[in-house]
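Annotated active site, proton donor/acceptor per Swiss-Prot: ARG290, in sequence order. What Swiss-Prot records for 16-19, LYS38, 45-52, 161-162, ASP223, GLU375, 391-392 is FAD binding site, and it gives experimental evidence as the kind of evidence. Swiss-Prot lists HIS244, THR259, GLU260, SER389 with the feature succinate binding site. For the mutagenesis result GLU43 to Arg, the note given in Swiss-Prot is 2-fold increase in Kd for FAD. Retains 15% of specific activity. For SER45 to His, Swiss-Prot lists a mutagenesis experiment annotated as follows: Loss of activity. Has largely lost both FAD and ligand-binding properties. Under its mutagenesis annotations, Swiss-Prot gives GLU121 to Lys the following note: Retains reduced benzyl viologen:fumarate oxidoreductase activity, with 72-fold decrease in catalytic efficiency. Lacks L-aspartate:oxygen and L-aspartate:fumarate oxidoreductase activities. Mutagenesis annotation in Swiss-Prot: GLU121 to Gln, described as Retains reduced benzyl viologen:fumarate oxidoreductase activity, with 17-fold decrease in catalytic efficiency. Lacks L-aspartate:oxygen and L-aspartate:fumarate oxidoreductase activities; the structure shown retains the original residue. Annotation of the published mutagenesis GLU121 to Ala in Swiss-Prot: Retains reduced benzyl viologen:fumarate oxidoreductase activity, with almost the same catalytic efficiency. Lacks L-aspartate:oxygen and L-aspartate:fumarate oxidoreductase activities; the original residue is retained in the structure shown. In Swiss-Prot, a mutagenesis experiment is listed as GLU121 to Asp, annotated with the note Retains reduced benzyl viologen:fumarate oxidoreductase activity, with 690-fold decrease in catalytic efficiency. Lacks L-aspartate:oxygen and L-aspartate:fumarate oxidoreductase activities. According to Swiss-Prot, the mutagenesis experiment HIS244 to Ser carries the following note: 122-fold decrease in catalytic efficiency with oxygen as electron acceptor. 110-fold decrease in catalytic efficiency with fumarate as electron acceptor. Decreases FAD binding. In Swiss-Prot, the entry for mutagenesis HIS244 to Ala states: 18-fold decrease in catalytic efficiency with both oxygen and fumarate as electron acceptors. Decreases FAD binding. The structure shown retains the original residue. ARG290 to Leu appears in Swiss-Prot as a mutagenesis experiment; the accompanying note says: Loss of activity with both oxygen and fumarate as electron acceptors. Decreases FAD binding. In Swiss-Prot, a published mutagenesis experiment is listed as HIS351 to Ser, annotated Shows weak activity with oxygen as electron acceptor. 148-fold decrease in catalytic efficiency with fumarate as electron acceptor. Decreases FAD binding.
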Amino acid sequence: MNTLPEHSCDVLIIGSGAAGLSLALRLADQHQVIVLSKGPVTEGSTFYAQGGIAAVFDETDSIDSHVEDTLIAGAGICDRHAVEFVASNARSCVQWLIDQGVLFDTHIQPNGEESYHLTREGGHSHRRILHAADATGREVETTLVSKALNHPNIRVLERSNAVDLIVSDKIGLPGTRRVVGAWVWNRNKETVETCHAKAVVLATGGASKVYQYTTNPDISSGDGIAMAWRAGCRVANLEFNQFHPTALYHPQARNFLLTEALRGEGAYLKRPDGTRFMPDFDERGELAPRDIVARAIDHEMKRLGADCMFLDISHKPADFIRQHFPMIYEKLLGLGIDLTQEPVPIVPAAHYTCGGVMVDDHGRTDVEGLYAIGEVSYTGLHGANRMASNSLLECLVYGWSAAEDITRRMPYAHDISTLPPWDESRVENPDERVVIQHNWHELRLFMWDYVGIVRTTKRLERALRRITMLQQEIDEYYAHFRVSNNLLELRNLVQVAELIVRCAMMRKESRGLHFTLDYPELLTHSGPSILSPGNHYINR
């Protein structure tokens, strides 16, 4: 029997990072918006982003140059239209962020005029990265959170996970297949609630938690990708998971990122004996794209049997380092490492999901009323490798374009008054929570070993066999026991793990972030790896 939902709104946004909150603020003057946040509202990847946002603000730079740099970094399979769409709208979307109160670093030019301080990162041919010292994400997130919490038309539900999307045909509604809301796990009450919405937006971030080592916060469990797949959406390019080259190697800070901007400002990568190695791998040295740098570090670690490599900027003046990287300097100092005096131990770690749910220029998915923006989506911008500081930019541009489309379509959106409640009549409390913990550790370990920086066909086949066994265990557990946060995340992440492996098995070449010893060369013609629910297939 259908009942009135516990929550109802015009637009439900699942995720509270730069993508979700920028969209919420653009919509809220005209629409009622609910934002779901899995943890505290600031606990997402945006808050921890150090580098900055790429946009053309320098008169010596150009949109064409930004486009070409992105296409080169994407290793030949970016969607040129998407790249041009993002680059051409970058400045206006960054200006909107500035208008919201975000403070980027400035400096005084030789002519006495003040301008934004632009830094350069790997893959960029010009200085075009706007930043707030070395904590850009924190500045962006805290500004947007403050605006959202004070807007009368935005409700932020913290500690609330989406369990699954409610799709019309699965609950017996007639007409075109569309999304009508979501079931939501209230972590405070430990109950599943119903939320009706005329439009639903996935802004859930990526899936790097599928790997043992990651720079991401604990919530990056691929929820949006898995829910969209179950709802009937296509996904693409999930074999391209970016491994950030420089995560801190330290037992007390295993997911701490050392920003690309350090290398942009002259830091060197060194072996334990103090010698540089990046010039041996790429003429751009430390400023090569991330996939090349990560593989080089991985290669040197395995060749030397070393636990880590080192990042060294101690040749720069100490005042320069403290001024440009105050957060990193203080963090490392607290761990007994002086960035101004010594090299920092680093390893690669899973950082960014370049593929995701297939969308158009407005973030629309294959299901009517369902949008996906930010890291959860596949727009074609990143291709086989994301260029530094294009990720926050993608969040802003598609937050704007999705808002335009949602507003345009809202007068014609379907409205319903009742939805089926969550059915717990045939489940009981879990009796063996240790099973979930064991499955967590097993999944993340074999994904790191078999589907990491370097892959083989045999490793992928082994991973898929283990994923299939885990899925059977998890599905049985999900069917018989009440949901929990760990169970929901594990169910989603093992689904995304399968999609990652299936995409990787499709690609019979090494391109960008996907490197396999069995197919080390590039194919002459290639394109995105696309999976469709019900029948896995390649569309290139």
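Any Cβ shown, glycine's included, is placed from N, Cα and C.
Heads up, this one's the original sequence, none of the swaps are in it.
Feature annotations (Swiss-Prot) mapped to structure.
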residue : record                 : Cβ contacts under 8 Å, 6 or more apart
ALA19   : FAD binding site       : ALA203, ILE373, GLY374, GLU375, GLU394, CYS395, LEU396, TYR398, GLY399
GLU43   : mutagenesis position   : SER37, PRO217, ILE219
SER45   : mutagenesis position   : GLY17, GLY137, GLY205, GLY206, ASN216, PRO217, SER220, GLU375
THR46   : FAD binding site       : GLY17, ALA18, GLY137, VAL140, GLU141, LEU392, CYS395
GLU121  : mutagenesis position   : GLY51, GLY52, ILE129, GLU260, ALA261, ARG263, GLY264, LEU287, ALA388, SER389
ASP223  : FAD binding site       : ILE14, LYS38, ASN161, ALA162, THR204, LEU488, GLU489, ASN492
THR259  : succinate binding site : GLN50, GLY51, ASP134, THR246, PHE325, ILE328
HIS351  : mutagenesis position   : SER208, THR214, THR215, ASN216, GLN242, PHE243, HIS244, ALA247, LEU257, ARG290
Three-class DSSP secondary structure - HIS244 (mutagenesis position): strand
HIS351 (mutagenesis position) in three-state DSSP notation: strand
Surrounding CB atoms that lie within 10 Å of the CB of ALA49 (FAD binding site), all protein chains: 26
Most Cβ neighbours inside 10 Å, all chains, among the recorded positions SER16, HIS244, ARG290, SER389, LEU392: SER16
GLY52, GLU260 as binding-site residues, winner by CB count within 10 A: GLY52
Beyond the site residues HIS244, THR259, GLU260, SER389: chain residues whose C-beta lies within 8 Å of the centroid, for succinate: GLN50, GLY51, GLU121, GLY122, LEU257, ALA261, ARG290, ALA388
Where SER45 (mutagenesis position) falls in three-state DSSP terms: helix
Whole-number Å value of the largest CA-CA distance among HIS244, THR259, GLU260, SER389, listed as succinate-binding: 12
Structural state of ASP223 (FAD binding site), classified by DSSP into three states: helix
